[in-house]
Amino acid sequence: MTRNPFMVEPSNGSPNRRGASNLSKFYANANSNSRWANPSEESLEDSYDQSNVFQGLPASPSRAALRYSPDRRHRTQFYRDSAHNSPVAPNRYAANLQESPKRAGEAVIHLSEGSNLYPRDNADLPVDPYHLSPQQQPSNNLFGSGRLYSQSSKYTMSTTSTTAPSLAEADDEKEKYLTSTTSYDDQSTIFSADTFNETKFELNHPTRQQYVRRANSESKRRMVSDLPPPSKKKALLKLDNPIPKGLLDTLPRRNSPEFTEMRYTACTVEPDDFLREGYTLRFAEMNRECQIAICITMYNEDKYSLARTIHSIMKNVAHLCKREKSHVWGPNGWKKVSVILISDGRAKVNQGSLDYLAALGVYQEDMAKASVNGDPVKAHIFELTTQVSINADLDYVSKDIVPVQLVFCLKEENKKKINSHRWLFNAFCPVLQPTVVTLVDVGTRLNNTAIYRLWKVFDMDSNVAGAAGQIKTMKGKWGLKLFNPLVASQNFEYKISNILDKPLESVFGYISVLPGALSAYRYRALKNHEDGTGPLRSYFLGETQEGRDHDVFTANMYLAEDRILCWELVAKRDAKWVLKYVKEATGETDVPEDVSEFISQRRRWLNGAMFAAIYAQLHFYQIWKTKHSVVRKFFLHVEFLYQFIQMLFSWFSIANFVLTFYYLAGSMNLVIKHGEALFIFFKYLIFCDLASLFIISMGNRPQGAKHLFITSMVILSICATYSLICGFVFAFKSLASGTESHKIFVDIVISLLSTYGLYFFSSLMYLDPWHMFTSSIQYFLTLPAFTCTLQIFAFCNTHDVSWGTKGSTQESKQLSKAIVVQGPDGKQIVETDWPQEVDKKFLEIKSRLKEPEFEESSGNEKQSKNDYYRDIRTRIVMIWMLSNLILIMSIIQVFTPQDTDNGYLIFILWSVAALAAFRVVGSMAFLFMKYLRIIVSYRNKVEGSGSWEVSKLDLPNVFHKKG
């Protein structure tokens with residue numbers, strides 16, 4: 001067992017000097033019925049004759065004894081009160097050796113050195129989360145609760161190498177503990193000078209016992225029996241430091257170190273070796289069941305976005321604790337949820353976000369170390385169970401907030417979001433073993449029941465491997481952001497996707513992408529096969545895509561690695577996993593309000609989606625190796641066919657747009673005066689604009705050519721609006737004239753109106769039609785511009801496989817180092833800087849938290865010069881551009897602008913209407929199945945209660961807007 005140099009050794013625990021002859025004659029709580037004599041009896045009076053003679057002041061207490069004493073007495077006061085014949089002298093024999101109130105017998109249990117750092121936590125006990133558990137209440141003894149928050153410049157700690165106990169050993173210790181109250185034989189009751197005082201001290205003083213255990217866990221080497229041993233042993237540095245006193249005074253619960261002390265772990269290994277090297281998390285050491293692990297990935301988002309997300313998650317955890325009738329949740333539900341925040345790079349993280357975390361108590365900057373024994377730290381892990389929250393207005397909130405187990409992993413290097421997920425799935429999840437893993441992006445605000453709704457899908461259907469939440473756009477106060485056409489068009493796009501696309505794919509069982517802003521996975525489904533293949537292996541292949549070792553196709557495909565993960569789950573060998581859409585779980589996210597950021601974001605989305613769709617189409621045969629039913633496999637093939645058609649339309653989207661403009665605008669040549677002149681002007685204008693877009697996209701970044709992109713998009717919108725007006729004017733004149741030659745254009749207008757009508761009908765059926773009134777006009781006017789601009793820029797930048805679209809912050813602060821050296825007594829000593837003035841820094845952070853942030857303009861990032869990627873990019877653009885150009889020239893040669901019998905245009909427009917109708921059918925099927933489940937659930941509740949008056953249904957309220 002690792003020893004704390006500040007702790008009094010068992011041989012020094014007695015008030016007598018070391019080496020006293022009567023050391024082994026102290027007995028605990030002896031009574032007249034015990035076979036062990038009481039020291040106060042006359043038969044032993046001679047043995048304690050030394051107590052009648054003054055032999056000097058008692059042994060000096062350790063720093064830990066002073067720190068954990070109930071009244072925190074000074075050393076001189078301790079001497080005075082402990083002197084012989086002092087009127088306030090405590091009975092030190094009884095105080096040091098008194099028995100724990102939770103043990104009824106007088107047996108002594110020898111605690112093994114491999115005991116857990118914390119007592120086992122029984123999450124199933126119906127204990128009020130706002131009150132203390134009887135087992136957690138500190139006993140009123142000499143070393144009671146309370147801690148003196150003093151700091152020192154150096155922290156020295158003794159360590160030894162220990163081996164983690166196996167599960168069998170842990171069960172043996174538990175059995176000994178449970179049977180000790182009735183067993184009094186000599187084998188289970190050990191009385192010796194070497195073990196008696198130590199055993200009784202650790203057992204009978206819970207507060208000091210916890211301190212010893214925490215000290216033992218601070219730096220040790222541990223082997224995991226079921227994993228292969230590491231090639232090189234490394235010292236594991238774990239430091240527990242009190243949270244600031246200003247925060248501690250506001251906490252309703254202070255009965256456990258998880259509330260009062262922040263733990264820091266300096267991880268010097270890669271995430272794949274986290275468990276094998278002996279690293280763990282404090283919540284796992286407490287033996288708690290983990291139902292949900294919520295992962296928040298962060299790059300350089302500001303404190304307002306972080307506060308919005310974390311506060312909404314805390315309200316979700318509080319909702320879980322309110323579900324008292326649930327078979328899983330209830331008052332202690334917070335113990336089954338772990339919130340893991342992973343920041344991608346210490347140099348990239350926003351300082352305001354760090355201040356926010358420090359205000360919660362989970363982050364202390366001075367605790368982080370640069371290296372341990374010369375090994376560079378890969379990740380800084382901070383752990384705390386926080387009981388307060390800070391909302392988006394940066395105000396403290398404690399009402400209706402339950403404790404939340406929070407882990408903050410600050411990666412030393414910036415290795416992209418996929419590496420953050422590697423830390424989650426390969427490092428933390430094997431330790432916590434969660435049932436469901438929920439992924440949330442910083443900036444997403446969840447409704448109060450989102451986490452529960454996502455978890456409930458997995459609980460009700462054992463075949464569900466993943467679930468997608470409903471993503472909404474933040475429209476600002478009173479919806480003022482909708483005046484920005486960019487925000488309004490994205491709002492309409494998100495709504496149509498939530499009403500048509502996601503429900504359709506959910507009915508088939510395969511959702512092409514689970515949004516990273518709000519999605520959930522079953523951890524068991526993510527695990528690889530025994531041969532190493534599986535979803536996670538395919539998912540993390542994208543982290544090492546560099547240079548000629550991997551082709552551009554693979555590199556771009558892994559820009560949408562979440563799409564690959566969705567496919568691998570559904571097509572997992574010898575399984576029958578499906579993906580579902582959860583309409584009730586909503587998350588509001590901020591969308592790009594600037595054109596440059598919007599183009600950069602969609603470039604990654606479009607390239608990743610196209611190459612991932614090609615990957616799924618080429619590997620559709622993997623479905624045959626699954627255990628899906630024949631009916632499921634048939635409908636999955638129907639979905640593959642639908643996606644293939646959608647992919648073809650996407651590939652030829654530029655050509656279809658140009659041809660639609662060409663014939664709609666050309667229809668006015670013979671209708672109005674100077675119609676042909678207008679047609680020629682707009683025709684050459686759109687051709688020149690498209691050619692300019694290719695040049696701009698090939699040689700400029702959106703941040704550097706923002707105005708050029710905006711100008712091109714405005715021109716495309718004007719041309720599209722002109723062609724649409726021409727089509728409607730020509731259709732109305734055709735209706736007025738009643739000529740047979742113009743019926744074909746009437747069909748064109750009807751096909752267009754039917755497409756928009758289907759959108760409106762579906763929105764009404766989902767009781768969410770407001771976007772049709774507030775955002776549809778902006779969407780339809782900007783759709784051609786977005787289609788052309790985004791497609792051209794995406795294809796012209798297939799060589800760019802980078803992720804980041806945001807600037808970085810300033811240089812990171814230099815960290816101190818931790819050195820483990822060999823002491824003269826054979827023990828290992830860890831020397832490192834200890835944080836100074838924790839309380840003062842906390843006050844500074846609180847005052848700085850409310851200050852507004854001013855973002856500094858970041859310089860242009862260094863662009864990749866990989867000739868191989870650029871060569872492949874050129875070939876892809878040439879093939880795509882020439883294929884669209886050949887289609888345009890072929891159709892133009894067949895049909896003239898004045899030709900009313902244009903079969904190709906009719907085919908395109910009715911195809912769009914047919915695809916929209918197919919999506920509507922799938923959406924209505926999803927809605928029908930949803931209401932059918934509600935009816936069946938209601939019927940089951942009625943049959944269970946025997947009455948039609950069911951007081952409270954655990955059903956989603958579909959007629960009210962979710963919060």
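In case you wondered, yes, glycine gets a Cβ from its N, Cα and C as well.
Keep in mind the model is a prediction, meaning the values are calculated, not measured.
Experimental mutagenesis at this site is recorded by Swiss-Prot as N447 to A, annotated: 80% decrease of activity. All protein chains included, N447 (mutagenesis position) registers 23 other Cβ atoms within 10 Å of its own Cβ.
Under DSSP, Q490 (mutagenesis position) is assigned to a helix (H, G or I) in the three-state scheme. For Q490 (mutagenesis position), other Cβ atoms within 10 Å of its Cβ number 23. Here Swiss-Prot notes a mutagenesis experiment, Q490 to A, with the remark: 70% decrease of activity.
Taking a C-beta cut-off of under 8 Å and a sequence gap of six or more, F492 (mutagenesis position) has these contacts in its own chain: H771, S775, S776, Q778, Y779. Under the heading of mutagenesis, Swiss-Prot lists F492 to A and annotates it as follows: 80% decrease of activity.
Here Y494 (mutagenesis position) comes close to I471, K472, T473, V591: these same-chain residues lie at least six apart in sequence, with C-beta atoms under 8 angstroms from its C-beta. Here the residue is the original one, while Swiss-Prot reports the published mutagenesis Y494 to A with the comment 95% decrease of activity.
Here Swiss-Prot describes S497 to A as a published mutagenesis experiment; the accompanying note says: 95% decrease of activity. In the three-state DSSP reading, S497 (mutagenesis position) counts as helix.
Under the heading of mutagenesis, Swiss-Prot lists K502 to A and annotates it as follows: 90% decrease of activity. Sequence-distant neighbours of K502 (mutagenesis position) (same chain, 6+ residues apart, CB-CB distance under 8 A): A468, Q470, I511, Y581.
Around the Cβ of E505 (mutagenesis position), the same chain contributes I511, S512, L579, Y581, E639, G922, each under 8 angstroms and 6 or more positions distant in sequence. E505 to A appears in Swiss-Prot as a published mutagenesis result, with the remark: 80% decrease of activity.
In Swiss-Prot, a mutagenesis experiment is listed as S506 to A, annotated with the note 20% increase of activity. Mapped onto three states, the DSSP output places S506 (mutagenesis position) in helix. Cβ neighbour count for S506 (mutagenesis position): 24 (other Cβ atoms within 10 Å of its Cβ, all protein chains included).
Listed in Swiss-Prot as a mutagenesis experiment, F508 to A is described as follows: 60% decrease of activity.
Here the residue is the original one, while Swiss-Prot reports the published mutagenesis R522 to A with the comment 60% decrease of activity. Residue environment of R522 (mutagenesis position) contains 21 other Cβ atoms, counted within 10 Å of its Cβ in all protein chains.
Taken residue by residue with DSSP, R537 (mutagenesis position) is part of a helix. Take the CB of R537 (mutagenesis position) and look out to 10 A: across all protein chains shown you find 13 other CB atoms. Listed in Swiss-Prot is the mutagenesis experiment R537 to A, annotated as follows: No change in activity.
Within 10 Å of the C-beta atom of E561 (mutagenesis position) sit 23 other C-beta atoms, taking all shown protein chains into account. Quoted from Swiss-Prot, the note attached to the mutagenesis of E561 to D states: 65% decrease of activity.
The 10 Å shell around the Cβ of R603 (mutagenesis position) contains 24 further Cβ atoms across the protein chains shown. In the three-state DSSP classification, R603 (mutagenesis position) falls within a helix. Swiss-Prot gives this note for the published mutagenesis R603 to K: 57% decrease of activity.
Cα-Cα distance from E561 (mutagenesis position) to F508 (mutagenesis position): 21 Å (rounded to the nearest whole number).
Under DSSP, R522 (mutagenesis position) is assigned to a strand (E or B) in the three-state scheme. Spacing of F508 (mutagenesis position) relative to N447 (mutagenesis position) is 27 Å (Cα to Cα, whole number).
In the three-state DSSP scheme, E561 (mutagenesis position) is classed as helix. A straight line from the CA of S497 (mutagenesis position) to the CA of Q490 (mutagenesis position) spans 10 Å. Of the candidate mutagenesis positions, R522, R537, R603, the one lying closest to Q490 (mutagenesis position) when CA atoms are compared is R603. A gap of 29 Å separates the Cα atoms of N447 (mutagenesis position) and R603 (mutagenesis position). Comparing Cα positions, S506 (mutagenesis position) lies closest to R522 out of the mutagenesis positions R522, R537, R603.
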